[in-house]
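J.: Sharing a structure, written as structure tokens. Questions coming.
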Amino acid sequence: MPHDGNERSHRIARLAAVVSGIAGLLLCGIVPLLPVNQTTATIFWPQGSTADGNITQITAPLVSGAPRALDISIPCSAIATLPANGGLVLSTLPAGGVDTGKAGLFVRANQDTVVVAFRDSVAAVAARSTIAAGGCSALHIWADTGGAGADFMGIPGGAGTLPPEKKPQVGGIFTDLKVGAQPGLSARVDIDTRFITTPGALKKAVMLLGVLAVLVAMVGLAALDRLSRGRTLRDWLTRYRPRVRVGFASRLADAAVIATLLLWHVIGATSSDDGYLLTVARVAPKAGYVANYYRYFGTTEAPFDWYTSVLAQLAAVSTAGVWMRLPATLAGIACWLIVSRFVLRRLGPGPGGLASNRVAVFTAGAVFLSAWLPFNNGLRPEPLIALGVLVTWVLVERSIALGRLAPAAVAIIVATLTATLAPQGLIALAPLLTGARAIAQRIRRRRATDGLLAPLAVLAAALSLITVVVFRDQTLATVAESARIKYKVGPTIAWYQDFLRYYFLTVESNVEGSMSRRFAVLVLLFCLFGVLFVLLRRGRVAGLASGPAWRLIGTTAVGLLLLTFTPTKWAVQFGAFAGLAGVLGAVTAFTFARIGLHSRRNLTLYVTALLFVLAWATSGINGWFYVGNYGVPWYDIQPVIASHPVTSMFLTLSILTGLLAAWYHFRMDYAGHTEVKDNRRNRILASTPLLVVAVIMVAGEVGSMAKAAVFRYPLYTTAKANLTALSTGLSSCAMADDVLAEPDPNAGMLQPVPGQAFGPDGPLGGISPVGFKPEGVGEDLKSDPVVSKPGLVNSDASPNKPNAAITDSAGTAGGKGPVGINGSHAALPFGLDPARTPVMGSYGENNLAATATSAWYQLPPRSPDRPLVVVSAAGAIWSYKEDGDFIYGQSLKLQWGVTGPDGRIQPLGQVFPIDIGPQPAWRNLRFPLAWAPPEADVARIVAYDPNLSPEQWFAFTPPRVPVLESLQRLIGSATPVLMDIATAANFPCQRPFSEHLGIAELPQYRILPDHKQTAASSNLWQSSSTGGPFLFTQALLRTSTIATYLRGDWYRDWGSVEQYHRLVPADQAPDAVVEEGVITVPGWGRPGPIRALP
């Protein structure tokens, strides 16, 4: 009877596994094809009227650029009302935007004709005389998936069509027509809202049933596992309860690793994509889906959106960086605990094994930290991928060790969840691939009792469960369209060019190839190939489990192979290997200790290789992303000690030890075997080199950030922002509290001391300027190109050569403006009023030395909110950096003075300006009032330009002492802002402009990073041609730059702030009213491709 009962239980469990597994597979498999509820959005025009009864314009910037469909009808009688010189009949973008003719629909009338053009391609033309004579009834314009066209109805030859790629961008409807709403005058814009979908009742039910079926199937498989071993449930639970004995070494390593991770959480640099992911998460709830905010025409982030959805929930609590980065730090702690508690014990259990070797445990912690800190302290998915890879490996090993298949099913679920974190999450499949043979053998052994169908059905069902996550609110068609656009827009690099990923690590003066990142990858590769060499040569190492060790090597190697199939090749993706690196570090220390004891030559070669790794790593800069560089030593150069490069020191040591190893090698022919005596001292010497090297690197990284945090305080750093957030209950505003802005630069303009004499050029020119004149300003003030290195994240420039790009803050690149107070025609920057701001410059003076000394200007009383004397200037100006290096140019100094009792002014010292550049564009020279003698109450400009070169000139405006206020006070938390990728995470209180129903809210400000980052990344990644926010900001808005400074850090180019102004004011073109609806669409339905062309 017991035997019959066991067989009956086996049959029931097998039947449950088969039926539930197949049901789960089918139910989950059809999820991508099930119908969803799609929100529709349509704009009808005209909307409202002006006070005199005429139609109004409307503003509606579409996130996708082009609409799904467009249909416009304009009575020819309305067109005939335009004046004789013509005008704008209708357009979908303002005429004054950047290259709007190349993107929009424009119907223009001149004296003779009316022309309909889509993206600068003419579709139809009609003579105005024919229209005025009543030769046509209406102009019909349309654009949809079939094409674009126009028809002057009633005029022979007045119709024309264009291909679908001419579908215009829509930012609203704009017109010069002065007519009222009337029959036949209409426009309909169907917005492409294909990604704004929610699951219907059917899809919800199928997903729920599918998940339940898979869970039941896995329970059935677990029951088969139990029954196949002939134990009762109680025996099974007792037998497989984990027994983990933690020694002192493990506890000490735990404390050190976790303490370092927690410290790094506060003081460590963040990743390059923190702002990207934070902004996407913040706008997702209102957008209705996880939309790509900065690129790709607003497509969904699916199938890699579930992690961003989690971030959106965190952002609903607080957007402070110290809060948002909790998942990364918790993942790091979890990774280490898994390594120390499970992985090391699996690789070397028992006395004398790897897990009981103190140095191996310490080495695992040090190598893990050296691989984790440079990559995984941000919102990027690599920390969770590293955790997912380790969990998958542990589950696969548990399945193999215990002969159970249920852990393998769980491993499949974990691996697929990890794979959908990001494309590089594909490496989570590596443990499954390397363990597949052993699992398949287990299935074959149990075939007689379990059959093949039961385990295979459950494993397949576990694999299919990922469709519920990926397609929970999207469909197969929308995810496919999103992928198409991303591959169309790029950047993508072919799999066979994956070597570029490693090349990026070697590029000099590149943050992506910094010292810490080079070391992490070099150590990973060193450990991988080192252990592989030892195992191939020796076969087995005492204390190391051979099977798990080989599968660890296979997991790492296959993971690196799978990484080649990712479309991007950013070096930061190596962070996904941090957990494996730590484990390999322990195995390397353990195995090399054995071969080191065997031979002095081998031990010396081991040390030589590690010294060479250090030499190669320290040939890179100690650079970190953006704000992470603030106050860090050697952030832009190779580390040096006593003026000697550290890389040269390690290379020299490596050469010396290499020569010593060669001597040991040749000495073997004469002295025989050179085995090292097996005592405690030698065992320590043989096992600690990797530990020492990794500790040096970790100490350098943590020490660099700690030094920046301590020695720069109270100046802004990431550490200061995090500590302030913690002390204020996450309510501080990080960089927005420390960036100071000039709300009105004209208000701070200094006034000349009364009673002074000066020439016809006014007080700024002084008594008799030579060579300086109001018109002495060049028209073209574009700065020199910024050359960025290959491999820069969020840059779509060439991946294999340096890239040059030009960018300047709005209004700083020169040009002509209205006539100023002293006759200058220069266009002034930063909101300076030409009616109150004179200009003097030496441009064009190529015959003699130019000189000018301005009149004395009265300084205001000292106050904390007025710390600077500021001079707006252009051209080439001599200045000194904070480290003492000079920037070549001509001399512009500020001279302090003091007014005596008799009213006479006594000159005091002169100072060069702080000039953050770039030359020759307009910028604000800074003279901290802390530099002024305490008695100084006046100041004047002393200008001298003896260089006759056409490039060596400069221009300047009067000094001002502006009242500064924080950016948080100026912008606040309610104003919509475009925060560039690099800056968004540093301004948690500012609100990113929202997207709703496929329409973008127009921002009022833009926060940019430093000049180089803007040129190399922001302006390329966010461009209109790639579907970024410039798609509508450049078409609908004009910009001006606000003068800003980083509190107390006057030498710092922290970035800039631009203010947006609508080309067509909101009272003339209010935001469109959108009619919303809901339709049901099948999972395979595709309303044509989204236009994703330049």
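From the backbone N, Cα and C atoms, a Cβ is placed for every residue, glycine too.
The natural variant Ala201 to Thr is recorded by Swiss-Prot, whose note states: Resistance to EMB. One entry in Swiss-Prot concerns the natural variant Gly321 to Ser. Its note says: Resistance to EMB. The annotation that Swiss-Prot gives for the naturally occurring variant Gly350 to Asp reads: Resistance to EMB.
Set these features in their place in the structure for me.
T.: Under the DSSP three-state reduction, Ala201 (variant position) is assigned to helix. In sequence order, no residues are near Ala201 (variant position), counting only same-chain partners six or more apart with C-beta under 8 A.
In sequence order, Thr270, Asp274, Thr718, Ala721, Asn722, Ala725, Ala734, Ala985, Asn986, Pro988 are the residues near Gly321 (variant position), counting only same-chain partners six or more apart with C-beta under 8 A.
Annotation note: Gly350 (variant position) sits in a coil segment as assigned by DSSP. Within 10 Å of the C-beta of Gly350 (variant position) there are 11 other C-beta atoms, taking all protein chains into account.
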J.: Check Gly321 (variant position) against DSSP and tell me helix, strand or coil, would you?
T.: helix
